[in-house]
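Before any comments, here is the structure.
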Amino acid sequence: MSDKPLTKTDYLMRLRRCQTIDTLERVIEKNKYELSDNELAVFYSAADHRLAELTMNKLYDKIPSSVWKFIR
């Protein structure tokens with residue numbers, strides 16, 4: 001594995017393995033303590049994206065702004 005930090009897309013592809021919000025929350029909790037601050041910001045962005053996908057039961061390249069009102 002390279003030393004290059006993962007991008008939002010890299011994290012999103014990994015998070016798409018999570019099929020439920022509960023599983024996603026467990027992965028978020030685990031990574032909260034393992035990632036640096038910079039990596040965590042990128043990871044949280046991808047996690048929010050995946051949460052929107054799970055909530056709407058659809059995959060998105062870019063989350064429409066109208067979807068965010070349904071996310072807790």
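Quick reminder: no glycine exception, Cβ is built from N, Cα and C everywhere.
For ARG14 (mutagenesis position), no same-chain residue that is 6 or more apart in sequence has a Cβ closer than 8 Å to its Cβ. Looking at Swiss-Prot, you'll find the mutagenesis ARG14 to Ala noted as follows: Still interacts with H-NS, derepresses expression of H-NS/Hha coregulated genes but not genes regulated solely by H-NS.
Experimental mutagenesis is annotated in Swiss-Prot for ARG17 to Ala, with the remark: Still interacts with H-NS, derepresses expression of H-NS/Hha coregulated genes but not genes regulated solely by H-NS. Annotation note: ARG17 (mutagenesis position) sits in a coil segment as assigned by DSSP.
What Swiss-Prot notes for the published mutagenesis of ARG26 to Ala is this: Still interacts with H-NS, derepresses expression of H-NS/Hha coregulated genes but not genes regulated solely by H-NS. Taken residue by residue with DSSP, ARG26 (mutagenesis position) is part of a helix.
Among the mutagenesis experiments that Swiss-Prot reports, ASP48 to Ala is described with the note: No longer interacts with H-NS, derepresses expression of H-NS/Hha coregulated genes but not genes regulated solely by H-NS. Its Cβ taken as reference, ASP48 (mutagenesis position) is surrounded by 15 other Cβ atoms within 10 Å in the chains shown.
Secondary structure at ASP48 (mutagenesis position), as computed by DSSP, is helix. In this structure the C-alpha atoms belonging to ASP48 (mutagenesis position) and ARG26 (mutagenesis position) are separated by 14 Å. Put simply, ARG26 (mutagenesis position) is 13 Å from ARG17 (mutagenesis position) when counted between their Cα atoms.
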